Amino acid sequence: MSFATSLPRPTTTGAAGFGLPLATCISLSVSHSFSPKFGICNNTSLRLKSKAGSGCYEGIHRSQLAASTILEGHTPINPEVESEKIRLIERIRLMFRSMDDGEISVSPYDTAWVALVEDIGGSGGPQFPTSLEWISNNQLDDGSWGDRKFVLYDRILNTLACVVALTTWKMHPNKCEKGLRFISDNIEKLADEDEELMPVGFEIALPSLIDLAKRLCIEIPDNSASIKNIYAKRDSKLKRIPMDLMHKKPTSLLFSLEGMEGLNWDKLLDFQSEGSFLSSPSSTAYALHHTKDELCLEYLLKAVKKFNGGVPNAYPVDMFEHLWSVDRLRRLGISRYFQVEIDECLDYVYRYWTNKGICWARNMCVQDSDDSSMGFRLLRLYGYDVSIDVFKQFEEGGQFCSIPGQMTHAITGMYNLYRASQLMFPQEHILADARNFTANLLHQKRVTNSIVDKWIITKDLPGEVAYALDVPFYASLPRLEARFFLEQYGGDDDVWIGKTLYRMLYVNCNTYLELAKLDYKHCQTVHQLEWNSMQTWYRECNLGEFGLSERSLLLAYYIAASTAFEPEKSSERLAWAITTILVETIMSQELSDEQKREFVDEFVNISIINNQNGGRYKPGNRLVEVLINTVTLMAEGRGTDQQLSNAWKNWLKTWEEGGDLGEAEARLLLHTIHLSSGLDESSFSHPKYQQLLEATSKVCHQLRLFQNLKANDAQGSTSRLVTVTTFQIEAGMQELVKLIFTKTLEDLTSATKQSFFNIARSFYYTAYCPADTIDSHINKVLFEKIV
């Protein structure tokens, strides 16, 4: 009796509400218990009625049927969930298509500086009355102005600026009184605030506003120790500001000109970018007040119109928005739905890319390492030609900074530089220096529990940094990264720190998070179905009798599912996992040279007979039978029997002769995956394919050697060899990264090239990650539910 008809076909509602027929994957005639450590269904009353060969054949066939059921869309899917997924995808596409100069929240502080500008036509009234209207309409219930997240620095600065603006134009005295009451009640509490949350230039901006307030006869308590401390910081910083230098070349000081005295505006106007000073509305408003410059006016008119009277703390922020939005889609594991939009984003960024790097907005005269690092990383990942020269101006004496001349080390800036450095090509020494510097700095911050950033208040920055340090780029399996980032990403709740707190609406977005969770749950449900079918195959092939553990079975499937994770890649995923399992099973057999030769000869001879006659000649060796049946089923309907048999024959010959099994296994996996994915056989002879095959198999050999040496190094006898091998691995991975992420005129598809990196990455992951860490990853990726 067929297992699919032996009992009724119950269904279970899996993750995301996907109704799934259990009988397509699970043999219901046996009982199971669940192992919480691995998520394994352990057999408790198993009685196999078939011999290994026929049972295995049917088990493989059922696994294939399960895969094809999923692949061809026969699995019932909750229509409401599917409709919601489509809606979210389309909504995000519309967001990307509408990207312009940046969707960013309004800053009351900057709006107040704009509102202070007097009509340059000489009427005596405000140049921007709608800015005053915005201020009057946006006071909070407690009398303050600011972001919905309460940070006292932000609230005090915004509130004082708005009170000064309204008082200047003798408007809304009741609102001013309410705002001053908030300031009076809270200003002394600044001493208790975390300095990492202090907005950019706060120690300059607040004293400037207090001085303005005094001229308007506004009483601000300024005798407290906290205010005196801020004034002391201002005086110290002003003494360090090279006033002569800032008039000679662009510096980051252009972002915070408001309130500064003794400025030579004729010289500073040469440093405008599209009318603004480093895209700062408040700085530009201050310049307009002093210069009546037409370009400043045009810039502010555009910004005020865009934001209905208000202005952000920076505008435009187009480079920032384009890059960070793409980064979020990638890390959440949903970038595959938006390839066209991502290409358009990166084409836009590359249009304004320079060998000195970029800033948060296009055509800026100052660059920063944070945006430059993110841009470098994403552009290199997508095959754009970018030079490492962008990092030169951020390095001095072996240390790296966020902005030239400022040796500050914001966590996120160093984190993104670290991530960029991991995409180094051979001989890119400055990236090696950057990786060492940032890794050490981030590690020190981690061990001292001081991962707090000056640029963003996010859900779990320590977790993001920990993942980057613990799972390097070479070992970061796509589904593993997505699973962790789903918990670390705060969506709409993440808030950035500039001159004031602000939101990047297309960077920190609940819509991304909603789609990512739906997508992950769907993939996880598919993977759990496949895993159940894999266990059935394992039992019916009696692989346990050959010494293969259920943990090895699970590890093989996890590696494949964490890399080729998309539901439509079932064939590749199962072929990858099954090939890995059979390789391990065969290698674990303790056979003499003669027995190995007999094993190989039997496989070769029967494969020839079966390929010629289209039959199923039964071998005498049970494991040979398992192998032949598996190859036959993997090739079914594809016409790749001969190619798969040849790939296995090559691996078996290497095994028989005691050759390099790491290299041979990599070649076998690549051929199997490519044949299973339907890659045209002509691609196998492509020069780039051969280059990638050689580089991948070489580094996989080194990784397998490292893994074996590390296992033997417990006695401390092979540490020198481990060091040498590690150096060779790093060199090999750099060469492979260059081959994969560099576009040539006659190139392979990016998906084909990526498959080589996927195999190398899987070897790297298993070689470097401890077993207990891998076990926790398996549980998290395959079995732990997304909340």
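Backbone N, Cα and C define each Cβ position, glycine as well.
Keep in mind the model shows the original residues, not the substituted ones.
Here V200 (mutagenesis position) comes close to F255, S256, I497, G498, K499: these same-chain residues lie at least six apart in sequence, with C-beta atoms under 8 angstroms from its C-beta. Quoted from Swiss-Prot, the note on the mutagenesis of V200 to I is: No switch of product outcome.
Feature annotation from Swiss-Prot assigns substrate binding site to K237, K454; the stated evidence is similarity to another entry. The Cβ of K237 (substrate binding site) has 12 neighbouring Cβ atoms from other residues within 10 Å, across all protein chains displayed.
The local packing around F255 (mutagenesis position), expressed as other Cβ atoms within 10 Å of its Cβ over all shown chains, amounts to 25. Record note (Swiss-Prot) on the mutagenesis of F255 to H: Complete switch of product outcome from (-)-kolavenyl diphosphate to ent-copalyl diphosphate.
Mapped onto three states, the DSSP output places A314 (mutagenesis position) in coil. Here the residue is the original one, while Swiss-Prot reports the published mutagenesis A314 to V with the comment No switch of product outcome.
Marked as Mg(2+) binding site by Swiss-Prot on the basis of similarity to another entry: D368, D370. Applying an 8 A CB threshold to same-chain residues 6+ apart, the list for D370 (Mg(2+) binding site) reads S402, A410, T412, G413, N416, L417, W455.
Here Swiss-Prot notes a mutagenesis experiment, S369 to V, with the remark: No switch of product outcome. Around S369 (mutagenesis position), a 10 Å sphere centred on its CB holds 26 further CB atoms from the protein chains shown. According to DSSP, S369 (mutagenesis position) sits within a helical segment.
Remark: K454 (substrate binding site) has E196, M198, T408, A410, I411, I497 as non-local neighbours, by Cβ distance under 8 Å and separation of at least 6 in sequence. The Cβ of D368 (Mg(2+) binding site) lies under 8 Å from the Cβ of S252, G357, C359, W360, S402, I403, G413, each of these being in the same chain and 6 or more residues away along the sequence.
Straight-line distance linking the Cα atoms of A314 (mutagenesis position) and K237 (substrate binding site), rounded to a whole number, equals 22 Å.
Separating the Cα atoms of S369 (mutagenesis position) and K237 (substrate binding site) is a whole-number distance of 22 Å.
Within 10 Å of the C-beta of A314 (mutagenesis position) there are 27 other C-beta atoms, taking all protein chains into account.
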